[in-house]
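Quick notes on the structure that follows.
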Amino acid sequence: MRRELAIEFSRVTESAALAGYKWLGRGDKNTADGAAVNAMRIMLNQVNIDGTIVIGEGEIDEAPMLYIGEKVGTGRGDAVDIAVDPIEGTRMTAMGQANALAVLAVGDKGCFLNAPDMYMEKLIVGPGAKGTIDLNLPLADNLRNVAAALGKPLSELTVTILAKPRHDAVIAEMQQLGVRVFAIPDGDVAASILTCMPDSEVDVLYGIGGAPEGVVSAAVIRALDGDMNGRLLARHDVKGDNEENRRIGEQELARCKAMGIEAGKVLRLGDMARSDNVIFSATGITKGDLLEGISRKGNIATTETLLIRGKSRTIRRIQSIHYLDRKDPEMQVHIL
């Protein structure tokens, strides 16, 4: 990919974040997400790429979402696959809580695992523990191996995990080992990036979250030279084996089979992101551990964006000032 595309993709996540921010704290996560989707699509279609959404917001019949298989861009330029999460943390945006982001990852054609929208077990570490993780092993063994690689005792190891009932037993297990556990309400993409940031105290991300978010995480972890294992899980294996969950879970398993993916098999980082020639952009909507949130006074807004180019392993933090009433009219509808 041409390196100048990076700044174009930062504009895409900035616009999605500004659109989502318009609905900050209003209790309507679906409207916030829809606004971010529309803004992201408008900006993507202005970029000189022949792009295909491979991780998106829904299936082909679920417009106006950015659906899997949708073509974006002008059709001229590099052929790329795109993984999007227009708002990573829709509930946090709706409730005015921390760590909401607009996220985009772009790679060469065939770069990303075309994961179904289902659950994924994830284990992520930074460069210092690369090659030490294996989801086939018990979690305790993995944590000991990571701690050894980092040259620290378990008592100094920090693990981030989503604060969900399904993780209660795992959190207790880790705390009994002496590990420090940060339980966060949502937003495991941001938490996964923190494992690879030099100034972060987070060593490990573990837990069960969304598979699409897992592929987005894999893209940025590959770009930052970290490591990740994933395992696709059917809904009834995560949420409980009742009739409804079983019905949905069987549909997920059928989709995996049709896509040639084996659920329950451990996926390595190279299975999910097959190249480090990726561009990742994330813009903060609300203030968080990774990025500042949007600040807006009248028609002037300030954003902070994390822009990573994997091929050169360049990490940029971009602070931008936006005069919203100077944006294109079709964008003003979503951000003003």
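Here the Cβ of each residue, glycine as well, is placed from N, Cα and C on the backbone.
Summarising the annotation, Swiss-Prot assigns Mn(2+) 1 binding site to ASP33, GLU57 and lists a curator's inference as the type of evidence. Cβ-based neighbour count (10 Å, all protein chains) for GLU57 (mutagenesis position) stands at 24.
Here Swiss-Prot flags ASP85, GLU88, GLU213 as Mn(2+) 2 binding site. According to its DSSP assignment, GLU213 (Mn(2+) 2 binding site) is helical.
The Cβ of GLY210 (substrate binding site) has 20 neighbouring Cβ atoms from other residues within 10 Å, across all protein chains displayed. The feature substrate binding site is assigned by Swiss-Prot to GLU88, GLY89, THR90, TYR119, LYS164, PRO165, ARG166, ASP186, GLY187, ASP188, GLY210, with experimental evidence given as support.
For the mutagenesis experiment GLU57 to Ala, the note given by Swiss-Prot reads: Strong decrease in FBPase activity.
Listed in Swiss-Prot as a mutagenesis experiment, ASP85 to Ala is described as follows: Great decrease in FBPase activity. With a 10 A radius on its CB, ASP85 (mutagenesis position) counts 29 other CB atoms from all the protein chains.
Counting only same-chain residues six or more apart in sequence, the Cβ atoms lying under 8 angstroms from the Cβ of ASP186 (mutagenesis position) belong to GLY89, ARG91, MET92, ASN99, LEU162. The note that Swiss-Prot attaches to the published mutagenesis ASP186 to Ala is: 5-fold decrease in FBPase activity, and 3-fold decrease in substrate affinity.
When Cβ atoms from all protein chains are considered, those within 10 Å of LYS239 (mutagenesis position) total 18, not counting its own. Annotation of the published mutagenesis LYS239 to Ala in Swiss-Prot: 1.3-fold increase in FBPase activity, and 1.4-fold decrease in substrate affinity; the original residue is retained in the structure shown.
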Nearest of the recorded positions (ASP33, GLU57, GLY187, GLY210) to GLU88 (Mn(2+) 2 binding site) - Cα to Cα: GLY187
Integer Cα-Cα distance in angstrom, LYS164 (substrate binding site) to LYS239 (mutagenesis position): 11
Candidate recorded positions ASP33, ARG166, LYS239, pick with smallest Cα gap to GLU213 (Mn(2+) 2 binding site): ASP33
CB within-chain contacts under 8 A for GLY187 (substrate binding site), separation at least 6: GLU88, GLY89, MET92, ASN99, ALA100, LEU101, GLY288
Largest tally of Cβ atoms lying within 10 Å of a Cβ, found at which of the binding-site residues ASP33, GLU88, GLU213: GLU88
For the Mn(2+) 2 site built from ASP85, GLU88, GLU213, further residues of that chain with CB within 8 A of the site's CB center: ILE87, GLY89, LEU101, VAL103, GLY187, ASP188, VAL189, GLY210, PRO212, VAL216
Distance, ASP33 (Mn(2+) 1 binding site) to ASP85 (mutagenesis position) (CA atoms, angstrom): 9
